[in-house]
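Everything below concerns the one structure shown next.
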Amino acid sequence: MCTGKCARCVGLSLITLCLVCIVANALLLVPNGETSWTNTNHLSLQVWLMGGFIGGGLMVLCPGIAAVRAGGKGCCGAGCCGNRCRMLRSVFSSAFGVLGAIYCLSVSGAGLRNGPRCLMNGEWGYHFEDTAGAYLLNRTLWDRCEAPPRVVPWNVTLFSLLVAASCLEIVLCGIQLVNATIGVFCGDCRKKQDTPH
C-alpha cells in the first residue's frame with residue numbers, strides 16, 4: 001500500500017476514533033442522560049479532566065486531519081516536495097496525537113481503577129478507590145451507589161470505551177508516524193501510478 005493511501009486510511013480512522021472519544025466524554029458529564037448531576041460536585045475528577053475530549057479528541061483530531069491531508073493530492077504543495085512536506089507535518093502531528101491518546105488512556109484507566117464518585121451510606125466519595133479495580137468484577141457492589149442512579153455501569157462502560165479507543169489511537173498514530181517518515185524520505189508511490197502514459 002502506498003504511503004499516501006495508508007495515511008488517508010489511518011487519518012479517517014483517527015477522526016472516527018476522536019469523535020467516539022468526544023461523545024463518550026460528553027456522556028460521562030451527564031450520568032444516565034440526567035444533567036442534574038453535572039452542576040454539582042458529584043462527578044469524579046477523571047470526568048472533569050476531560051481525557052476523552054482533550055486527549056483522545058482534540059489532540060488526536062489534529063493528526064487525523066494531517067494524515068488525511070498527507071494522503072491527498074490537494075492543491076497545497078503539488079508534486080513530490082509538497083507531498084513530502086505534508087508527510088513531515090503528519091510526522092509531528094502523529095507524535096502529538098500519541099501524547100493525547102496516552103493522556104486519554106491514563107485518565108480513563110484511573111477512572112476505571114478508582115470508580116465513580118457516588119453517594120453511599122449518606123456520604124459522597126470514591127467508595128471503590130480502595131478496591132484497586134476489583135469492584136469491576138463484583139457487580140453486587142455496583143448497586144450500593146445510591147446516587148447518581150446506575151452511575152457505576154455508566155462510568156465503567158464509557159471509561160472502557162475510552163480506554164479501548166485511546167489504545168487504538170496510540171497504535172494508529174504510531175503506524176502513521178512510521179508511514180509518514182517513510183513518505184518523507186521515499187515519497188508517495190501513487191505519483192508514478194496515477195500519471196497517464
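Here the Cβ of each residue, glycine as well, is placed from N, Cα and C on the backbone.
Record features, source Swiss-Prot:
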MUTAGEN   Trp124 to Ala  Disrupts arginine-binding
BINDING   Trp124, Gly125, Tyr126, His127, Phe128, Glu129  L-arginine binding site
MUTAGEN   Gly125 to Ala  Disrupts arginine-binding
MUTAGEN   Tyr126 to Ser  Disrupts arginine-binding
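The Cβ centroid of Trp124, Gly125, Tyr126, His127, Phe128, Glu129 marks the L-arginine site; residues of that chain outside this set whose Cβ lies within 8 Å of it are Asn114, Gly115, Pro116, Arg117, Cys118, Met120, given in sequence order. Around Phe128 (L-arginine binding site), the same-chain residues six or more apart in sequence whose CB sits under 8 Å from its CB are Asn114, Gly115, Pro116, Tyr135, Leu141, Val152, listed in sequence order. Taking the binding-site residues His127, Glu129 in turn, the residue surrounded by the fewest other Cβ atoms inside 10 Å of its Cβ turns out to be Glu129.
Around Gly125 (mutagenesis position), the C-beta neighbours below 8 angstroms that are at least 6 residues distant in the chain are Arg117, Cys118.
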